[in-house]
Amino acid sequence: MAAKKVFGSAEASNLVTELRRSFDDGVTRGYEWRVTQLKKLMIICDNHEPEIVAALRDDLGKPELESSVYEVSLLRNSIKLALKQLKNWMAPEKAKTSLTTFPASAEIVSEPLGVVLVISAWNYPFLLSIDPVIGAISAGNAVVLKPSELAPASSALLTKLLEQYLDPSAVRVVEGAVTETSALLEQKWDKIFYTGSSKIGRVIMAAAAKHLTPVVLELGGKSPVVVDSDTDLKVTVRRIIVGKWGCNNGQACVSPDYILTTKEYAPKLIDAMKLELEKFYGKNPIESKDMSRIVNSNHFDRLSKLLDEKEVSDKIVYGGEKDRENLKIAPTILLDVPLDSLIMSEEIFGPLLPILTLNNLEESFDVIRSRPKPLAAYLFTHNKKLKERFAATVSAGGIVVNDIAVHLALHTLPFGGVGESGMGAYHGKFSFDAFSHKKAVLYRSLFGDSAVRYPPYSRGKLRLLKALVDSNIFDLFKVLLGLA
């Protein structure tokens, strides 16, 4: 067996130097280069979907539907949009000028940042790797992708496919774990895009600060679901289930983390959830082929610890079965766990779902407000005033009313966090903007130069300049006519 190549600080430095040379030579800036790379990404999606599905099955036990729809199809949509809109995105945006600069014209130019680093996550290893790369390439950057070592089959396939199809002078993949990531983070980048936990997000931000490198941090948090009694119970329950257990078995950054409802309504909600869960996954959901497994034994043990805590284990009202050998945990519903328990203190990122009961739904706003701002917040209700208040007053990366997680499929909406759930946003044109510098450009004429801005200064010049800067045409005429 060949020895694994060492990738340390020297190798990372050489890599960045090579890519920066390509960027400085203008390799990535042209429209044709960008389009060519995007089309090759589409070929990867079209020609290698079975391999992608197989890799996701190896890494996470994902069912084919989840892999094809939530990873490959979403990537196709992102690529199609970029190919369709790229000329418009690249075109300078006209900007208004003022009396102060007359005669002049102005525009905002989207300029590529340079050499960027994308560090992706294991839970959606293709979507969360390639989607930011689409934005980086569309914006004209050279890019290094560091996929997650926790999804080894996906990481290996990503490396193989991107090396096979994309321009190696400007797009590279670095596999590895902490050593390789640390070596990459020592380098000076023009932007770092990270998807993962807030714990590692802090490490990324600290490393970026040394070089004043801007970052996009796509993190997570405890995304709440508020369920009003004035709702369609069956539809509500089905959407919560598919948004929780039907999205990588709860291992998703926008997964429902806990439910808030009233004490009176909770029994109906729980009974309905039990009924639909059995319809979806059978009497023994651990054996269901339609549910992903836990990514590895470390995460399995972490989730088991949340579930086995003394004040929590007796709160299970559904599920709780575990199979460590096959890394399976059944969908588990818990009722009224303590607010200071581990399960309510950290992001769950798995198939456990606490339900907290309240005297009235008004209290849900206080519970959400008392915690760090989540990546997503969800509400199920027919009540128009409640919808409006929730959208207006709950601070989260995104709000969805009467569904779960579907907002991330809309390229017209920015996807990103706020506060501890992240910073920056992407998807659609927001991805292009995330990897662009919006450069202000002003064109002035050398004709019609006025002495009013030059010394020696006078009261008349002061009045005239104030009128110009204020863009007050009436005052300007008064000054010119000697009336002011």
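Easy rule for this one: first residue shown is 1, then count along the chain.
Note: Cβ is positioned from N, Cα and C throughout, glycine not excepted.
Taken from Swiss-Prot as is:
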ACT_SITE  Glu218  active site, proton acceptor
ACT_SITE  Cys253  active site, nucleophile
BINDING   Gly196, Ser197, Ser198, Lys199, Ile200, Gly201  NAD(+) binding site
MUTAGEN   Cys45 to Ser  Decreased solubility, loss of dimerization and strongly decreased activity
MUTAGEN   Glu149 to Gln  Loss of specificity for NAD(+) and loss of 25% efficiency. 15% efficiency with NAD(+); when associated with V-200. Impaired affinity for both cofactors and decreased catalytic efficiency; when associated with G-200
MUTAGEN   Glu149 to Asp  Small effect on NAD(+) interaction, but 40% loss of efficiency. Ability to use NADP(+). 70% loss of efficiency with NAD(+); when associated with V-200. Impaired affinity for both cofactors and decreased catalytic efficiency; when associated with G-200
MUTAGEN   Glu149 to Asn  Ability to use NADP(+) and 33% decreased efficiency with NAD(+). 70% loss of efficiency with NAD(+); when associated with V-200. Impaired affinity for both cofactors and decreased catalytic efficiency; when associated with G-200
MUTAGEN   Val178 to Arg  Changed coenzyme preference from NAD(+) to NADP(+), but no effect on the catalytic efficiency; when associated with T-149 and V-200
MUTAGEN   Ile200 to Gly  Changed coenzyme preference from NAD(+) to NADP(+), but impaired affinities for both cofactors. No effect on the interaction with the substrate. Impaired affinities for both cofactors and decreased catalytic efficiencies; when associated with D-149, Q-149, N-149 or T-149
MUTAGEN   Cys247 to Ser  No effect on solubility, but 10% loss of activity
MUTAGEN   Cys253 to Ser  No effect on solubility, but loss of activity
For the recorded NAD(+) site, whose residues are Gly196, Ser197, Ser198, Lys199, Ile200, Gly201, find every other residue on that chain with a C-beta no more than 8 angstroms from the centre of their C-beta atoms, and list them by sequence position. Tyr194, Arg202, Val203, Ile204, Leu219, Gly220
Say you check the Cα of Glu218 (active site, proton acceptor) against those of the recorded positions Cys45, Val178, Gly196, Lys199, Cys247; which is nearest? Gly196
Lowest local Cβ density (other Cβ within 10 Å) among mutagenesis positions: Cys45, Val178, Ile200, Cys247, Cys253: Val178
Rounded Cα-Cα span from Cys247 (mutagenesis position) to Gly201 (NAD(+) binding site), Å: 23
So, three-state DSSP: helix, strand or coil for Glu218 (active site, proton acceptor)? strand
Which has the fewest other CB atoms in a 10 Å radius around its CB: Glu149, Glu218, the listed recorded positions? Glu149
Long-range Cβ list for Ser198 (NAD(+) binding site), cut-off under 8 Å, min separation 6+ in sequence, same chain only, gives Leu219, Gly220, Gly221, Glu347, Glu420, Ser421
Cα-to-Cα gap, Ile200 (mutagenesis position) vs Val178 (mutagenesis position), nearest whole Å: 11
Measuring Cα to Cα, how far is Cys253 (mutagenesis position) from Gly196 (NAD(+) binding site) in Å? 8
Mind giving me a neighbour count for Gly196 (NAD(+) binding site)? Other Cβ atoms within 10 Å of its Cβ, every protein chain shown. 22
